[in-house]
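Notes to accompany the following structure.
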Amino acid sequence: MATKFPKFSQDLAQDPTTRRIWYGIATAHDFETHDGMTEENLYQKIFASHFGHIAIIFLWTSGTLFHVAWQGNFEQWIKDPLNIRPIAHAIWDPHFGEGAVNAFTQAGASNPVNIAYSGVYHWFYTIGMTTNQELYSGAVFLLVLASLFLFAGWLHLQPKFRPSLAWFKNAESRLNHHLAGLFGVSSLAWAGHLVHVAIPEARGQHVGWDNFLSTPPHPAGLMPFFTGNWGVYAADPDTAGHIFGTSEGAGTAILTFLGGFHPQTESLWLTDIAHHHLAIAVIFIIAGHMYRTNWGIGHSIKEILNAHKGPLTGAGHTNLYDTINNSLHFQLGLALASLGVITSLVAQHMYSLPSYAFIAQDHTTQAALYTHHQYIAGFLMVGAFAHGAIFFVRDYDPVANKDNVLARMLEHKEALISHLSWVSLFLGFHTLGLYVHNDVVVAFGTPEKQILIEPVFAQWIQATSGKALYGFDVLLSNPDSIASTTGAAWLPGWLDAINSGTNSLFLTIGPGDFLVHHAIALGLHTTALILIKGALDARGSKLMPDKKDFGYSFPCDGPGRGGTCDISAWDAFYLAMFWMLNTLGWLTFYWHWKHLGVWSGNVAQFNENSTYLMGWFRDYLWANSAQLINGYNPYGVNNLSVWAWMFLFGHLVWATGFMFLISWRGYWQELIETIVWAHERTPLANLVRWKDKPVALSIVQARLVGLAHFTVGYVLTYAAFLIASTAGKFG
């Protein structure tokens, strides 16, 4: 007899009910709880899975390169990137009627195609790719790499090639290698690629495998480098009249500090980007020699942490080294939090300081990339707190951490939680109060009675960075200050860029921005409150001091202790997910509506209508969904119909979530038993039999299913709205 799923848990495999399948899926990646798992084996399994993860990423990118080369219009797009829309891939659908075939035969294609809103065309072009052949070569190269990584993953699971536990616990060596190798050398390699391939291509000089060794990127060669005359590499940059991809107006500089944007592409100067990566390479290669390893030189993180006792912090950072180094959940929490912050920063910088040629003028792509990265940041941040809470339940040792900063966080958690609660209440009541007041007075025909607050502090900060519009005359916006004269010498293009009014750098802000900023602050603080409370109360609370004994997720502690439902760390994570999505809604609505005004040259629409609730509902959501709702109708379809369909489908998935979120165990148990009863009495259907006794989802499982539907539906609905409303206006 074959062993039943899951193989990793004999206990579950012998469960006679459908719980076996659900719990099997739920714990498949919870390696710590698997039968016979040792600490060493745990680390080895996770390590091997990283190779698989990287292989999947390479495979995915290879697929993008391949489909663009095979079915895209890359070579045509390069000739006119502002007017030709990039094609992602062809669509083959047997359900298409003639109307749909015609609607989706777009962007100069001879058959139905999808338009690319990912920005990959701009990226390929910027880094020096100009032909389909180069894209194919890249796709094959990544396929080979993916195979190599899959093999490496398999190899590191073989007994002879499994790293030891001591190797995994050697944090200093790992940090040195990751800092110097992963960040330092890869940044150096990227700077090298930009200097040797991308910059010459941008100046109309092709560099390929056939000539890259014989084509020096700078006429002076390496002589200035070895003689210390490095300024030569910054002399003679591209002129303002440079036509990207040609030698017209091109200079010879390779490492510059120009600031601002290339006038034609509206993206950062490639020579500035190369300089940036070279600087990062130098810093990180030095940083990668910082920590003490086998040679006894450099810093010991353990010694630093144990010695570091700041004022009012008790035992300070004592024993934190071992606490972190012995807890994978702590490490994962830190990694997710860092990556979450970086991903959000990427979203903010991709539109304000676009680095890829012509991407700033592809408005739909800009909107899609901003929203995409902010959503990913939201999921990563919630995951960080989830694993922080699991750390407190599974890995935290109160004795080892006595009176250090971690223990003190737990000891004064009431102060933290109550302050966050106060901030959230303050923000919520005041922001909603202002919106509601404004909404009422506008509804009664007296818009002049709105309470409109100018964000003077934020405007002052913009002025310090050089925005002259507000007349603050401070630092960079004061032409006579030291900051301005220094800036003119070191970043000559910056002030032009910040004051141009046609890009997204330091957008002009007013009362509408002030209100929505505080709405977003409310969302962020409430999400943080729920997550921080969930993590700090994960071991126990006044209501349930022994909570840690019940694990990370439990529905309730039975009828004898009333009030213990919904207080596990899992429940906090579950609730925070809704707040996280809610916050992202406000954030992306704001960004999108603000930019629709900037792009269409009509900023007044946002400024006048974003100060009251009906303005948001009517002038952002309703007005921009008109084209979407008309994607298909009795008279035919247009090329937005796929988004219209996705918009409807997203709503359906989202609404399905509530069926699981609002009804619980009893309903499902009755429903399942009724369905089983009907099956067993229906001809043909009764030939199919369950081997497991069907039981309803547990409360936690039903919440997970509901949350998954809510989340997927929410994302699908807004993605369709965002892309269709922007593409409908700007193509």
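Heads up, the Cβ atoms here are built off N, Cα and C, so glycines get one too.
Nothing has been swapped: the model has the original residues at all the noted spots.
One mutagenesis experiment named in Swiss-Prot is LEU522 to Val, and its note says No effect. According to Swiss-Prot, the mutagenesis experiment LEU522 to Pro carries this note: No protein or PSI accumulate, unable to grow photoautotrophically. According to Swiss-Prot, the experimentally introduced change LEU536 to Met is described as follows: No effect. The [4Fe-4S] cluster binding site annotation in Swiss-Prot covers CYS556, CYS565. What Swiss-Prot notes for the published mutagenesis of CYS565 to Asp or His is this: Almost no protein accumulates. No PSI activity is present, unable to grow photoautotrophically. Listed in Swiss-Prot as a mutagenesis experiment, CYS565 to Ser is described as follows: Accumulates some protein and PSI, still does not grow photoautotrophically. For HIS651, the entry in Swiss-Prot reads chlorophyll a B1 binding site, with the evidence type similarity to another entry. What Swiss-Prot records for MET659, TYR667 is chlorophyll a B3 binding site. For TRP668, the entry in Swiss-Prot reads phylloquinone binding site, with the evidence type similarity to another entry.
Neighbour counts of Cβ atoms within 10 Å were compared across the binding-site residues TYR667, TRP668; the minimum falls on TYR667. Under 8 Å, Cβ to Cβ, and six or more positions away along its own chain, MET659 (chlorophyll a B3 binding site) finds GLY706. Cα of LEU522 (mutagenesis position) to Cα of LEU536 (mutagenesis position): a span of 21 Å. Counting other C-beta atoms within 10 Å of each candidate's C-beta, the recorded positions LEU536, CYS556, CYS565 are led by LEU536.
In this structure the C-alpha atoms belonging to CYS565 (mutagenesis position) and CYS556 ([4Fe-4S] cluster binding site) are separated by 4 Å.
In the three-state DSSP reading, CYS556 ([4Fe-4S] cluster binding site) counts as coil. Comparing Cα positions, the residue listed as 'phylloquinone binding site' lies closest to CYS556 out of the recorded positions LEU536, CYS556, HIS651.
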